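The structure appears right after this line, and notes come after that.
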Amino acid sequence: MLRTRTTKTLSTVARTTRAIQYYRSIAKTAAVSQRRFASTLTVRDVENIKPSHIIKSPTWQEFQHQLKDPRYMEHFAQLDAQFARHFMATNSGKSILAKDDSTSQKKDEDVKIVPDEKDTDNDVEPTRDDEIVNKDQEGEASKNSRSSASGGGQSSSSRSDSGDGSSKQKPPKDVPEVYPQMLALPIARRPLFPGFYKAVVISDERVMKAIKEMLDRQQPYIGAFMLKNSEEDTDVITDKNDVYDVGVLAQITSAFPSKDEKTGTETMTALLYPHRRIKIDELFPPNEEKEKSKEQAKDTDTETTVVEDANNPEDQESTSPATPKLEDIVVERIPDSELQHHKRVEATEEESEELDDIQEGEDINPTEFLKNYNVSLVNVLNLEDEPFDRKSPVINALTSEILKVFKEISQLNTMFREQIATFSASIQSATTNIFEEPARLADFAAAVSAGEEDELQDILSSLNIEHRLEKSLLVLKKELMNAELQNKISKDVETKIQKRQREYYLMEQLKGIKRELGIDDGRDKLIDTYKERIKSLKLPDSVQKIFDDEITKLSTLETSMSEFGVIRNYLDWLTSIPWGKHSKEQYSIPRAKKILDEDHYGMVDVKDRILEFIAVGKLLGKVDGKIICFVGPPGVGKTSIGKSIARALNRKFFRFSVGGMTDVAEIKGHRRTYIGALPGRVVQALKKCQTQNPLILIDEIDKIGHGGIHGDPSAALLEVLDPEQNNSFLDNYLDIPIDLSKVLFVCTANSLETIPRPLLDRMEVIELTGYVAEDKVKIAEQYLVPSAKKSAGLENSHVDMTEDAITALMKYYCRESGVRNLKKHIEKIYRKAALQVVKKLSIEDSPTSSADSKPKESVSSEEKAENNAKSSSEKTKDNNSEKTSDDIEALKTSEKINVSISQKNLKDYVGPPVYTTDRLYETTPPGVVMGLAWTNMGGCSLYVESVLEQPLHNCKHPTFERTGQLGDVMKESSRLAYSFAKMYLAQKFPENRFFEKASIHLHCPEGATPKDGPSAGVTMATSFLSLALNKSIDPTVAMTGELTLTGKVLRIGGLREKAVAAKRSGAKTIIFPKDNLNDWEELPDNVKEGLEPLAADWYNDIFQKLFKDVNTKEGNSVWKAEFEILDAKKEKD
């Protein structure tokens, strides 16, 4: 560290510092060697200089002697006078120097000048005198800059991409040959070439502020260097390797604020005019730590404080009393090189002659103010073109070839024609021969060409004129090829569409240009969309191959072709299938049981089967697909239980119905060549659920169509529901195998009779029986009533339905096996209850008229109601709904209104009873027996009636007639029962010849309802025997079972439904085949409760139960009187 002790007053030091800086400014203005001038200027030289003697100073005269151009003499004299006047003003006590002088009285006369090792000449910031000097010396240049700004702006807009900037406006002049440390600005995508304007957009706030001050100081020179990474967006250079080392010295001719349309941030648009090639010598990147420590360094930044106080004298009164130290001022004002030289002068007077040869270690930098903005700065070296022979045949030939190419391009491209004309005009104004400016011609060729970044930068870096011309000719040839190709495309399109309309011509031309140039027409975006979809999918190898093939086809087809749309739709479906995606299985049995119990009452078999399914999956660690079929009457919850199962298993749910389906394409899809072709329902389910293991509910599978011109859908379901085949299900549209082995299929049906046998074999059937009265009461109380109250808006109101009302509703109105009809009636009851509640509330709230009421109050209330009505009508529909909801909430909190629906007032809500009695017959006559039948609606009672068509008579052939819309099976059963009854009666009571003399008519009530089934044999036989024995059957006995000709009782189905129907009909004894005894034991206790079972193996077991009090004598003598009359008549005849 250099330390120098001097003894001088503060005014002398300030004068010395000011003089040194003044001469530096003159050296910069004169564009001479700053190093040499600074080496001749020392503290001793200017220590005794006075303002009036500045020009007569020996150092100044020596400097004048070095200047060769006399035009600077008058200019320097004016600058010297300005400095003198300013220096005189500083001695009046109004400037910072006077304050410093007064402050120095408090300090010692001996001052230590201790510059810090880190401080250099470059840290000196120009003072106000520098600004005066710069403004005076560049006055003429600023005029040229302002005049060229408009011209440059017009030229840059003509071809902003190439940046040629050709303009008729004269370029800025008076550029310093040697420029100090300057701002470095990175340029993206294209380098700048000397002599051609270029507009750049700056977004960095620091750079924008620096450029503004540069323009204010009239030092608008920067170094522009192209970024190596064209995608990088920055306005500062942090690393020398980020840019190319060769750039241009550019002058900012104009700058104006702008705004980024995308981000909305404030930016600056600057118009640059490059002057010459330069090369980075040293880079000073922005110091980020300096920004953070700027506040801390504020107290030590003495130079900044001095300059601000000098420019604003009024602010000195409010300045903090902490005045910067004298050492700091001296350090900032006296560079290291001068202090070193001053030390050497004080040491010896003999070495003063050697000062001319001293090279200063640091550049004198009048642009020191740029460091305040923390931007990237550079020291540069000027690059001069290598000398060349103007008469060189190679250079002349290259020049001629470039001119030839320009001529050819101008004939093909009008934009080039205008640029070439402008360039020719500028050349002619400077010289009459273009061959004298080959370097400028090469730069122009590169500036207007759309070449690659590396190629253009290579041209800029070439200092050999011959090489530069060769490279420029190469990029210009490429430009010619592009122009020729564009012209060829234009001609080809014109040939194709000569006879077509103008609109079609333009469209075809656009297509041709896009096809030749490879411009995206939407297909690339579509292809990218499909490729992006499959990134998250796990496509099988076979599917991946098909996808790649279809993508290749799509990329080669025109968008207007019909096949393009077919392939696009196909790829859309192919990429919409969730290949490899599975929802996470839920193996918690308590959670699944809780969900199933919340949604449905009873259904123990279904719930146990689902819990078994979960248990097996938990043990195996995986769950394979199953096919379950729920069979039961309507309204028992087959479809809703499917949703609950999906929720319990944490699977997606999809439902579609096949009832009435006659087209196999609904299952397997259409061929994609057909217009409007779509995949089948199964593929659509996978797309919607976006998992390969959803729960798919196939509803009404028993009502699917069978055969036809469009195929058999039930046969198509075989592949879907077969566990051995559905792992490679083939959809006609996609035509690729799809794995359905993880899908859980749930089918619903009302009957198994109409389901094809092969399809039924592939399903696991679970029968859902109807509900008994006790079950219905629980369902109504726990599910139906709360739901109906909520839908009617009476959820929290005192409107209740008693249990006896629910029981009466089921007994007299809703006798079906399910609860759908019961739900409808309950909802109807609560809607009517809501109406009553609203009416009661209106009556309670309406004002009662009295003699004491005043007319004014009535009028005001009416006006108020009218105003409320008007304001309510102006509100939106949503507001009205909210208001209604608020009124209902107020109704719910009303304790005065209490509505109870009981058995007594039930008919006020649902009308008179539909069923007046529990049974059709309270007392059955002979020949009438209650049978039990199973239908799609569940179990029901089926009465069989047998009567004599006429009194017993002598006939050779007794007659038997049956009615009631019986099916073929029941007709066969009735004929069999008639024969069995004749045989059984003859064996049991041989003297009873009833069937020999009787004409019997058998009928099943409700003749409009078709009846069929093999379970009414015992009922018909009992009806015949009851008529033959003239014995009534107990009306509380119900029976079911098929009968053989010998009296064997055969097994039947639907025992649970029939038992429920018997109990619902008031039966107390139920007779069924002995083979169904196990089914009876599996019935719930609430179903068996109140029923006495009789499991009959032979019909004799039934006869003994029903006719146990009929002995042989009584049975033989039932029709004894009629037989005697008929015998006597026969003997008489």
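Placement of Cβ uses the backbone N, Cα and C atoms for every residue, glycine included.
Sequence unchanged from the original; the noted substitutions are absent.
Noted in Swiss-Prot for the protein shown:
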- S1015: active site (ACT_SITE)
- K1058: active site (ACT_SITE)
- G632, P633, P634, G635, V636, G637, K638, T639: ATP binding site (BINDING)
- 923-1109: domain 'Lon proteolytic' (DOMAIN)
- K638 to N: Abolishes ATP-binding (MUTAGEN)
- S1015 to A: Abolishes peptidase activity (MUTAGEN)
Fewest-neighbour residue among recorded positions, criterion Cβ within 10 Å, set K638, K1058:
K638
Close recorded positions near K1058 (active site), where close means Cα within 10 Å, chosen from G632, K638, S1015:
none
What is the separation, in Å, between the Cα atoms of S1015 (mutagenesis position) and T639 (ATP binding site)?
29
Across the domain 'Lon proteolytic' (923-1109), average pLDDT on the 0 to 100 scale:
88
Other Cβ atoms within 10 Å is the metric here; tell me which of the recorded positions T639, S1015 scores highest.
S1015
Where does G637 (ATP binding site) sit in DSSP terms: helix, strand, or coil?
coil
Test of understanding: give the count of other CB atoms lying within 10 angstroms of the CB of G635 (ATP binding site).
20
For K1058 (active site), name the DSSP secondary structure in the helix/strand/coil scheme.
helix
Hey, for the ATP site built from G632, P633, P634, G635, V636, G637, K638, T639, who else sits with CB inside 8 A of the CB center?
F630, T748, N750, L768, G818, R820
Around the Cβ of V636 (ATP binding site), how many other Cβ atoms lie within 10 Å? Please give the count over every shown protein chain.
26
Where's the emptiest Cβ shell within 10 Å among the binding-site residues P633, P634, G637?
P634
Cβ contacts of G632 (ATP binding site) (under 8 Å, same chain, 6 or more positions away):
K638, N750, E767, L768, T769, G770, S817, G938
